[in-house]
Amino acid sequence: MKVIMTTKVDKASMNIMQKLIENFGFKETELKFDGNPVYKKDDMVILTTNDEMIYYDYLDREIEKQLSFKPEIIAFASRHSSKQKLPALTTHVTGNWGEAMYGGKDESFAIAIPSAMKLALLKMNELNDLGWTVCYEATHHGPSELEVPSFFIEIGSSEEEWVNDRAGEIIAETIVYVLDNYENSKFKVALGIGGGHYAPKQTKRALNSDLAFGHILPKYAQPVSRDVILKAINRFHEKVEAIYVDWKGSKGETRQLAKSLAQELGLEFIKD
């Protein structure tokens, strides 16, 4: 089963859920998760919780405990908040390059699924008739303690956008498309290094080439140790083939570390 995760405390999440039910034929079942109705269509279920999803470590175990199945993948339908209030449609994997400020554990990562995130980016970009930004975000916040692949897909960045009907429709359609197609998609998988939080160069590369990013280490989280980068590389569902560096958007020691790791691991080194 493929899981679409939502929460009652998030207006964007509820907007996306409503559009999934209205437009894509999800039907209420007799099952409950965290006390809320479970909706199902084919091999997909919508689950709803009552608190912020970023703190839901071990969600996969909880699903197994309550519903007796292990998810193949979890798509978290969520809001994105930023001070700039940039209208945006974003996707990213979760985890913490350093201290865990917002869920998850320190220096710990969820399992990235680059093919799903790339398909999400491409589909959001294709459907985006709002004129909003479509982008990756760097790896940040929780949950980090999940043993199945997952990704967040978000509407940003203020209440006005969270409740926007068209944004809800775009994300709902994107999620269904991604869950239907990610298993049959083959891209060149890369760890991304450098740039700001919205990973502009990685986003551009993913939209215009066969590169698909999983974990992305932004400049503001640098430097990190070799061990932390290796930890992130080991938390990809698909085999990492390249390390990509936004050269100007990275600190000197991180550039060199990325270069030597690529050599050591036999990965392609892409300098942009």
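We number each residue from 1, going along the chain as drawn.
Cβ atoms are placed via backbone N, Cα and C, with glycine included.
Just so you know, the substitutions we noted aren't modelled in this structure.
Over in Swiss-Prot, the protein carries these features:
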MUTAGEN   Ser78 to Ala  Reduces deacylase activity
MUTAGEN   His80 to Ala  Reduces deacylase activity
MUTAGEN   His92 to Ala  Reduces deacylase activity
MUTAGEN   Glu137 to Ala  10-fold decrease of deacylase activity
MUTAGEN   His140 to Ala  Loss of deacylase activity
MUTAGEN   His141 to Ala  No effect
MUTAGEN   Trp162 to Ala  Increases deacylase activity
MUTAGEN   His197 to Ala  Increases deacylase activity
MUTAGEN   Tyr198 to Ala  No effect
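Following the DSSP three-state reduction, the secondary structure of Trp162 (mutagenesis position) is helix.
Annotation for the mutagenesis positions His92, His140, His141, His197: lowest Cβ count within 10 Å of the residue's own Cβ, His197.
In the shown protein chains, 21 other C-beta atoms lie within 10 A of the C-beta of His80 (mutagenesis position).
Rounded to a whole number, the distance between the Cα atoms of His92 (mutagenesis position) and Ser78 (mutagenesis position) is 11 Å. Of the candidate mutagenesis positions, His92, Glu137, His140, His141, Trp162, the one lying closest to His197 (mutagenesis position) when CA atoms are compared is Glu137.
Straight-line distance linking the Cα atoms of His92 (mutagenesis position) and His141 (mutagenesis position), rounded to a whole number, equals 10 Å. The two recorded residues, His140 (mutagenesis position) and His80 (mutagenesis position), have Cα atoms 12 Å apart. Cα-Cα distances to Tyr198 (mutagenesis position) place none of the mutagenesis positions His80, His141, Trp162 within 10 Å. Comparing C-alpha positions, Trp162 (mutagenesis position) sits nearest to His80 among the mutagenesis positions His80, Glu137, His141.
All chains included, 25 other C-beta atoms sit within 10 angstroms of the C-beta of Glu137 (mutagenesis position).
A distance of 12 Å separates the Cα atom of His80 (mutagenesis position) from that of His141 (mutagenesis position).
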